[in-house]
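What Swiss-Prot records for Arg133, Tyr147, Pro148, Met149, Ser150, Lys151, His174, Gln187, Ser225 is Fe-coproporphyrin III binding site, and it gives experimental evidence as the kind of evidence. Under the heading of mutagenesis, Swiss-Prot lists Tyr147 to Ala or His and annotates it as follows: Loss of activity. Among the features that Swiss-Prot reports, active site is placed at Tyr147, with the record citing sequence analysis. Here the residue is the original one, but Swiss-Prot notes a mutagenesis experiment at this spot, Met149 to Ala: Slight decrease in activity. Among the mutagenesis entries in Swiss-Prot is Gln187 to Ala, noted as: Alters Fe-coproporphyrin III binding. Does not affect kcat, but the reaction is less efficient and a higher excess of hydrogen peroxide is needed.
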Amino acid sequence: MNEAVKTLDGWFCLHDFRSIDWAAWRELNPGNQELMLNELSHFLSDMEITKNIGEGEHTIYSILGQKADLVFFTLRDSLEALNEVENRFNKLAIADYLLPTYSYISVVELSNYLASHMAGGDDPYQNKGVRARLYPALPPKKHICFYPMSKKRDGADNWYMLPMEERQQLIRDHGLIGRSYAGKVQQIIGGSIGFDDYEWGVTLFSDDALEFKRIVTEMRFDEASARYAEFGSFFIGNLLLSEQLSKLFTI
């Protein structure tokens with residue numbers, strides 16, 4: 001049997017995509033709308049406290065197209081904590097007007113090979129650079145791109161039948177492309193084998209949305225992607241600050 005890849009795991013992630021029920025929202029009087037938005041604001045203030053004490057992260061983006069209107073991206077140190085946030089959000093009055101359209105569960109991961117290389121032989125979990133990758137601060141970039149992906153298991157193009165050394169070399173070459181976009185695109189890789197329908201959830205952040213097109217296009221021509229990758233739906237959106245929510249929901 002081929003050797004399975006070993007990973008270091010950090011925060012658990014929930015991408016929660018919602019569509020606004022504008023027809024139902026319009027039926028509410030402005031007073032009720034304001035009460036719901038205030039309740040949402042208090043919820044987000046509590047989320048900010050958790051972020052400030054280093055026990056999690058979150059961000060909100062407005063999604064383009066008809067797949068969703070919003071994505072709430074939340075990171076926590078356990079599935080229980082993540083589920084608690086999800087349940088509390090669903091109990092908000094405004095949640096009745098935010099219809100679920102898609103979700104994705106994963107855990108921020110780093111390959112043991114890369115983590116050991118970064119740590120130089122020391123305990124990777126005590127290395128500042130490794131910890132920054134496993135427990136990332138979400139950048140306030142203008143745009144987000146999220147997509148799930150898996151590795152193929154199709155005849156000769158079966159990623160999991162390749163020897164470990166060949167997989168490592170392919171990933172190393174693939175990673176060089178990503179590193180060439182340092183400063184332009186920040187990525188968070190969430191492992192989701194056994195958690196969701198695909199094997200990874202990829203989240204990209206950038207101030208220039210065209211960088212998403214450039215990096216994904218370039219990676220498509222790399223062998224690790226061209227031969228062995230399968231992709232789900234892509235979601236792209238714009239940063240939505242908490243103070244901008246009232247404007248979004250104003251009819």
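Cβ coordinates are placed from backbone N, Cα and C, and glycine is handled just like the others.
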Top Cα neighbour of Met149 (mutagenesis position) in the set of recorded positions Arg133, His174, Gln187, Ser225: Ser225
C-alpha spacing of Gln187 (mutagenesis position) relative to Pro148 (Fe-coproporphyrin III binding site), in angstrom: 13
Cα distance (Å, whole number) from Tyr147 (mutagenesis position) to Ser225 (Fe-coproporphyrin III binding site): 14
Span of the Fe-coproporphyrin III site, taken as the largest CA to CA distance across Arg133, Tyr147, Pro148, Met149, Ser150, Lys151, His174, Gln187, Ser225 (Å, rounded to a whole number): 22
Sparsest Cβ surroundings (other CB atoms within 10 Å) among the binding-site residues Arg133, His174: His174
Pairwise CA distance, Ser150 (Fe-coproporphyrin III binding site) versus Gln187 (mutagenesis position), rounded so that it is a whole Å: 17
Nearest-integer angstrom distance between the alpha carbons (Cα) of Arg133 (Fe-coproporphyrin III binding site) and Gln187 (mutagenesis position): 9
Assigned element (helix, strand, coil) containing His174 (Fe-coproporphyrin III binding site), judged by DSSP: helix
Tyr147 (mutagenesis position): secondary structure state under DSSP, collapsed to three categories: strand
Alpha-carbon spacing, Gln187 (mutagenesis position) to Tyr147 (mutagenesis position), which is rounded to whole Å: 11
Residues that sit under 8 angstroms from Tyr147 (mutagenesis position) by C-beta distance, when 6+ apart in the chain: Gly201, Val202, Phe231, Gly232, Ser233, Phe234, Phe235
Residue among the recorded positions Pro148, Met149, Ser150, Gln187 whose Cβ has the most other Cβ atoms within 10 Å: Pro148
